[in-house]
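A short write-up of the structure that comes next.
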Amino acid sequence: MGFKNICKQGSQLYLNGIFPERILARKLKNCAKSYPRTALTIEVLVSSVLGALKVILIPCASTYAALTLPLRALFNAIKTKSCQHLASYAMAWLLNILTIAVIIGLVFSLVFIPPPVVFISLGLLMSVTTSVTLFQVHKNLFPPYEPPPSRPHTPPPFADEYVPLISESYFD
């Protein structure tokens, strides 16, 4: 497996750990096709609530994923009898460890910042996490539009007959 595939699968595992609503959105694609307005309404409500809670949920989800990803990788290797996906799980685990380290660094740096700046930054962080949650749910609920395959162009039934142009018939 190439490095590009390892990075792609690792990032997908990481994002599925941080945004578990992505998995639910992928499973409900067919319902969203049938009822798009209802799906959009539910999507906005869910992303508003979960996005505001992501300030607390992202550290919890990262810690949970950092603890369970090695076990999931082990179970996947036993189930498939192959170590092919271990690098992807290691990549996702490293991303979770990096996320935890950044969060710990931010918490310690917030101690030295004045309280008004902390509250403004928390408000901005909550709005960003709400937007990212909405984007992740929407991207997995409504996949990009793929036009149907085009049919080969068939000529009109009487293609060999001469059809005069408008300008030619005007001068007759």
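Every residue gets a Cβ built from N, Cα and C, even glycine.
Where a substitution is noted, the model still shows the residue that was there originally.
Recorded in Swiss-Prot as a natural variant, Asn96 to His carries the remark: In strain: CWL029 and TW-183. Taking a C-beta cut-off of under 8 Å and a sequence gap of six or more, Asn96 (variant position) has these contacts in its own chain: Tyr14, Gly17, Ser62, Thr63, Ala65, Ala66, Leu69. Under the DSSP three-state reduction, Asn96 (variant position) is assigned to helix.
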